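According to Swiss-Prot, the experimentally introduced change LYS26 to Pro is described as follows: No effect on autophagic activity. Under mutagenesis, Swiss-Prot gives ARG28 to Asp with this note: Impairs ATG19-binding and autophagic activity. One entry in Swiss-Prot concerns the mutagenesis experiment LYS48 to Glu. Its note says: Impairs autophagic activity. Listed in Swiss-Prot is the mutagenesis experiment TYR49 to Ala, annotated as follows: Impairs ATG19-binding, PE-conjugation, and autophagic activity. Swiss-Prot documents LEU50 to Ala as a published mutagenesis change and attaches the note Impairs ATG19-binding and autophagic activity. Quoted from Swiss-Prot, the note on the mutagenesis of PRO52 to Ala is: Significantly decreases ATG19-binding and autophagic activity. LEU55 to Ala appears in Swiss-Prot as a published mutagenesis result, with the remark: Impairs autophagic activity. In Swiss-Prot, a mutagenesis experiment is listed as ARG67 to Ala, annotated with the note Significantly decreases ATG19-binding and autophagic activity.
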Amino acid sequence: MKSTFKSEYPFEKRKAESERIADRFKNRIPVICEKAEKSDIPEIDKRKYLVPADLTVGQFVYVIRKRIMLPPEKAIFIFVNDTLPPTAALMSAIYQEHKDKDGFLYVTYSGENTFGR
């Protein structure tokens, strides 16, 4: 899944921004959250997040759900490097394992209707 954030900003600018964030916010993780291309789930209002290092993947999914005002009958899935991270994993662990060379963690979200409507 390709990132529109990456295509809009050159590597040097992204790298400089993530380094500035890391210097200012020691216990926060810079995350870029974008909707999967062919998903019918709503678009998110912002894609840059500074999440607490001790936030779980499940808690981050909850944040996304609220921001896109996803109805309860819809499911949401997040992917990091095309894999589904464990819900109980800490965002800091996911970041250490999957962060991009530019210093951001790229998360893609997608949804499907769990009740067949």
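For all residues, glycine too, the Cβ spot is worked out from N, Cα and C.
Don't expect the noted substitutions in this model, because it carries the original residues.
Annotated features, which come from Swiss-Prot, shown on the structure.
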{"residue": "LYS26", "record": "mutagenesis position", "Cβ contacts under 8 Å, 6 or more apart": "none"}
{"residue": "ARG28", "record": "mutagenesis position", "Cβ contacts under 8 Å, 6 or more apart": "ILE21, LEU50, VAL51, PRO52, ALA53"}
{"residue": "LYS48", "record": "mutagenesis position", "Cβ contacts under 8 Å, 6 or more apart": "PHE5, PRO30, VAL31, ILE32, CYS33"}
{"residue": "TYR49", "record": "mutagenesis position", "Cβ contacts under 8 Å, 6 or more apart": "PRO30, VAL31, ILE32, CYS33, VAL63"}
{"residue": "LEU55", "record": "mutagenesis position", "Cβ contacts under 8 Å, 6 or more apart": "LEU90, MET91"}
{"residue": "ARG67", "record": "mutagenesis position", "Cβ contacts under 8 Å, 6 or more apart": "ILE44, ASP45, LYS46"}
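Shown are the mutagenesis positions LEU50, PRO52; of these, the residue with the fewest other Cβ atoms within 10 Å is LEU50.
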